[in-house]
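Here is the structure we will look at.
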Amino acid sequence: MIIVTGGAGMIGSNIIKALNERGITDILVVDHLKNGRKFKNLVDLQIADYMDRDDFLAQIMAGDDFGFIDAIFHEGACSATTEWDGKYVMLNNYEYSKELLHYCLDREIPFLYASSAATYGETDTFIEEPQYEGALNVYGYSKQQFDNYVRRLWLDAKQHDETLSQITGFRYFNVYGPREQHKGSMASVAFHLNNQMNAGENPKLFAGSENFKRDFVYVGDVAAVNLWFLDHGVSGIFNCGTGKAESFNEVAKAVIAFHGRGEVETIPFPDHLKGAYQEFTEADLTKLRAAGCDVQFKSVAEGVAEYMALINRK
């Protein structure tokens, strides 16, 4: 059995889709469906069972036996970069993750988890090393601290000449693609621009967006990276992006190209994002490629075109 926490979320459900495409259906989905709209991400997927996050965590902490587990993909988290309740974020993203990690280590279960490019903050160097990290928000800090916790475990194991079972963290950059419709304001720029176009409006970008560049990575490619590491059992913390920053304008151009009409309008940059907003991200893929991962990433033009075709099907 494979367990996917956050399995009703965007990345988790796309990992399940990729597993299903391999014929794997013995999957336990763990999630928190207070946002009931997320159920739509599971409707077309084949799974063995569903469990509420709180019930699952209680059983993990009690050391309950789930039978043989091939791997756990830990995608469940509070992923809102605008959430400033630090106690809530640290409990969900840090404390819960530690409990699940130690459950896996005790049983030698491969543990593949979601980190984030939000760990880097305002920098132009995105290498998976502590000197380049400095989160701008509580979400990024929670992910940074869990990465550091994992690093300490690796260091301690090395000092005691021990070998730990697989632990693999993925620093997701700006992920976009199918199964994100439940995310509200946290959905991708491509999603929001498409909605604006379908409402008969022009696509709207923040003032200065021509200078904002992000590493936009298609969710299907993210799922492929996860499965590559499942197959190869490589431990480490790895960037998961295309390695090429592209502007928000490029996203808008791709959406406009699909719809065949429209032009970009600018709106004022919101005050609540000032000082907590990454203006530039670009994954350094040196470590990912050195591990042997050969997944090829779609450009914005390629990925957005595929995405638009999927979400605009009649």
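Positions of Cβ are set from backbone N, Cα and C atoms, glycine also.
Original residues only.
Under DSSP, Lys183 (NADP(+) binding site) is assigned to a helix (H, G or I) in the three-state scheme. If you look up Swiss-Prot, you'll see 10-11, 31-32, Lys38, Arg53, 75-79, Asn92, Lys143, Val175, Lys183 marked as NADP(+) binding site, on the strength of sequence analysis.
While the structure shown retains the original residue, Swiss-Prot records the natural variant Phe68 to Ser with this note: In strain: MO45 / ATCC 51394 / Serotype O139. A 10 Å cutoff on Cβ-Cβ distances gives Phe68 (variant position) a total of 9 other Cβ atoms nearby, all chains included.
Feature annotation from Swiss-Prot assigns active site, proton acceptor to Tyr139 (among others); the stated evidence is sequence analysis. Look at Tyr139 (active site, proton acceptor): DSSP puts it in a helix.
In the three-state DSSP reading, Asp161 (variant position) counts as coil. All protein chains included, Asp161 (variant position) registers 6 other Cβ atoms within 10 Å of its own Cβ. The natural variant Asp161 to Gly is recorded by Swiss-Prot, whose note states: In strain: 169-98 / Serotype O22.
Sequence annotations record features per position, and here Swiss-Prot assigns substrate binding site to Asn174, Ser185, His192, Phe206, Ala207, Gly208, Ser209, Arg214, Tyr277 based on sequence analysis. Long-range Cβ contacts of His192 (substrate binding site) within its own chain (separation 6+, distance under 8 Å) are none.
The active site, proton acceptor annotation in Swiss-Prot covers Lys183 (among others) and is backed by sequence analysis. Other C-beta atoms found within 10 angstroms of the C-beta of Lys183 (NADP(+) binding site) number 17, with every protein chain shown included.
Under the three-state DSSP scheme, Asn211 (variant position) falls in the helix class. The Cβ of Asn211 (variant position) lies under 8 Å from the Cβ of Ser247, Glu279, each of these being in the same chain and 6 or more residues away along the sequence. In Swiss-Prot, a published natural variant is listed as Asn211 to His, annotated In strain: 169-98 / Serotype O22.
Natural sequence variation is annotated in Swiss-Prot for Gly233 to Ser, with the remark: In strain: 169-98 / Serotype O22. Sequence-distant contacts of Gly233 (variant position), defined as residues of its own chain at least six apart whose C-beta falls under 8 angstroms from its C-beta, comprise Pro110, Gln166. DSSP classifies Gly233 (variant position) as coil under the three-state reduction.
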**Message:** Let me check the 10 A CB neighbour count of Ser209 (substrate binding site). How many other CB atoms are there?
**Reply:** 20
**Prompt:** If you measure C-alpha to C-alpha, which of Ala77, Asp161, Lys183 (recorded positions) come within 10 angstroms of Ala207 (substrate binding site)?
**Reply:** none
**Request:** Please list residues from the chain of Asp31 (NADP(+) binding site) whose Cβ is under 8 angstroms from its Cβ, counting only those at least six apart in sequence.
**Result:** Thr5, Gly6, Gly7, Ala8, Gly9, Gly12, Lys38, Tyr50, Asp52, Arg53, Gly76
**Request:** Determine, to the nearest whole angstrom, how far the Cα atom of Tyr277 (substrate binding site) is from the Cα atom of Met10 (NADP(+) binding site).
**Result:** 22
